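Novice: So Swiss-Prot lists the following for this protein:
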- His548: active site, proton acceptor (ACT_SITE)
- Asn593: active site (ACT_SITE)
- Gln448, His450: substrate binding site (BINDING)
- Glu542 to Lys: Increases thermostability up to 65 degrees Celsius and enhances pH stability in alkaline solution. Increases the catalytic efficiency 2-fold for D-glucose and 3-fold for 1,5-anhydro-D-glucitol, mainly by lowering the Km values for these two substrates to 0.74 mM and 14.3 mM, respectively (MUTAGEN)
Amino acid sequence: MSTSSSDPFFNFTKSSFRSAAAQKASATSLPPLPGPDKKVPGMDIKYDVVIVGSGPIGCTYARELVEAGYKVAMFDIGEIDSGLKIGAHKKNTVEYQKNIDKFVNVIQGQLMSVSVPVNTLVIDTLSPTSWQASSFFVRNGSNPEQDPLRNLSGQAVTRVVGGMSTHWTCATPRFDREQRPLLVKDDQDADDAEWDRLYTKAESYFKTGTDQFKESIRHNLVLNKLAEEYKGQRDFQQIPLAATRRSPTFVEWSSANTVFDLQNRPNTDAPNERFNLFPAVACERVVRNTSNSEIESLHIHDLISGDRFEIKADVFVLTAGAVHNAQLLVNSGFGQLGRPDPANPPQLLPSLGSYITEQSLVFCQTVMSTELIDSVKSDMIIRGNPGDLGYSVTYTPGAETNKHPDWWNEKVKNHMMQHQEDPLPIPFEDPEPQVTTLFQPSHPWHTQIHRDAFSYGAVQQSIDSRLIVDWRFFGRTEPKEENKLWFSDKITDTYNMPQPTFDFRFPAGRTSKEAEDMMTDMCVMSAKIGGFLPGSLPQFMEPGLVLHLGGTHRMGFDEQEDKCCVNTDSRVFGFKNLFLGGCGNIPTAYGANPTLTAMSLAIKSCEYIKNNFTPSPFTDQAE
């Protein structure tokens, strides 16, 4: 923490000091829930199922189990900030769909960095009367134990009800065989069938489709050009998207709310269902029984009142994300608190936080070529000049010589006539491109060729965004034991939980070679659409910026042989009633967006729960 050997903090990280959070990591001394006359509104003495986290995976568990008759409570550290529909996508507003670049600020405002190395910059211009630290500060996300050379510097979390689904891209591709974990051993056909069954159901929950942008001029412009350039070599299609087109100018993007309406139940629409959502509640630990065979309760901290309670349930499901699932487990006595010590492995879940993966990411932006833009109006018959009295734009509907369908030509004609001041023939409200060539063994990376909002890549107002195409290629990373996520026994995060720390490097060999090949592929492909936008030349982005962290609590068939934490039903090994959901379960090297796969695993997990746990009887009394 300090660079000076004379400073009292110089050897702090090697000291025997343990933070208050670390000292309480296995504490079980919380008071019981308050009685029915004093309980938090909606909070019951005992639930059938408790779910931690309200993102799409938590909502998958909620939907499956609430509809099956279970009494379910869901706790989330974040608050409701998405409007009338709890956990809805914030891009579902006309303002952002008219100007996607404005949504970048929404994303940036939602993301909280996981681990930030301390800033070693010394401010030596302070007044002599001002207090000056002799060591580095530990607030504002700073982590003195984070090696900046082994960090996932772009890794961040979203703490709101609905999680990252309130601002995600909604890309929901299926994994192919190379990316998927096995669910059925020694029978590839049966495994394929099982994944197809689960994927189909997950897609129905998310409303995944591949035709929402079929009548976008820009989309077809990019799609057709790439299909022509790579004919016989690569297949191009729309990105599979969790979204529903409501009109030619408005798309409803799916989110946690799409999967499950987070309104409390019973209610008018669901009089026979039982569900309660508790926002702004930090879940601090699960309490194990004396034989380490099941979980007895969950300790929660109401962040508004400051009160702490113990929640009882038959089943406990953690879906708080790849970082916070592991954090909660470590704070409960699983894995190892503090810097990993290979000579002293933990007894419970020794692989927790090991073999983590995160995708490499290359990015650039191009400005569409003159050739492409001119081709937009290739079927138009233009007379005169814009603004002239005799100016007209027409086309011949249904003509065999037309290069574009009538819907395309009608849009172009109307725009060129109604907006003669616009030098571009593309309508102002033309939907953005959403193109991909999917992950394949010959090019093992996922591609998103589109125009969307991320925490980076906003376009200057001096450039018309209709001309811009974003290129994001995602590479897979081989799981390696030395790549770890661990939690400090000395430093705590903003919520007084053990501070997450990364020990990660992209592995040499296949992972690194594929990343270079992916960069070359993006450069060559993007040049076929146009020239690079100044300031957005091809580049590798910060590790972790993809936000697809995986493998923190890996899935497998055997805990020891597969170095994993949960089985294929997402149940923690050795515990009959503790389940983990999310991308942290995925143990493989994957390049595609993992959310649909994580949801599929959650559906399978729910099937196990329904087969092994019985819902409590429903009563007519208010629950």
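Glycine is treated like the rest: Cβ placed from N, Cα and C.
Can you tell me where each of these features sits in the structure?
Specialist: Within 10 Å of the C-beta of His548 (active site, proton acceptor) there are 23 other C-beta atoms, taking all protein chains into account.
Asn593 (active site) counts 27 other C-beta atoms within 10 Å of its own C-beta, drawing on all protein chains shown. In the three-state DSSP scheme, Asn593 (active site) falls into the coil class.
For Gln448 (substrate binding site), the count of additional Cβ atoms within 10 Å of its Cβ stands at 22 [all protein chains shown]. Gln448 (substrate binding site) falls within a strand segment according to DSSP.
Taking a C-beta cut-off of under 8 angstroms and a sequence separation of 6 or more, Glu542 (mutagenesis position) has the following same-chain neighbours: Ser153, Gly154.
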Novice: Taking Cα-Cα distance, which of the recorded positions Gln448, His450, Asn593 are within 10 Å of His548 (active site, proton acceptor)?
Specialist: Asn593
Novice: To see if you understand the setup: which same-chain residues, six or more apart in sequence, place their Cβ under 8 Å from that of His450 (substrate binding site)?
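Specialist: Listed in sequence order: Thr169, Ile239, Glu432, Pro433, Gln434, Val435, Val469, Asp470, Arg472.
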Novice: Between Gln448 (substrate binding site) and Asn593 (active site), what is the CA-CA distance rounded to a whole number of Å?
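Specialist: Taking the Cα atoms only, Gln448 (substrate binding site) lies 10 Å from Asn593 (active site).
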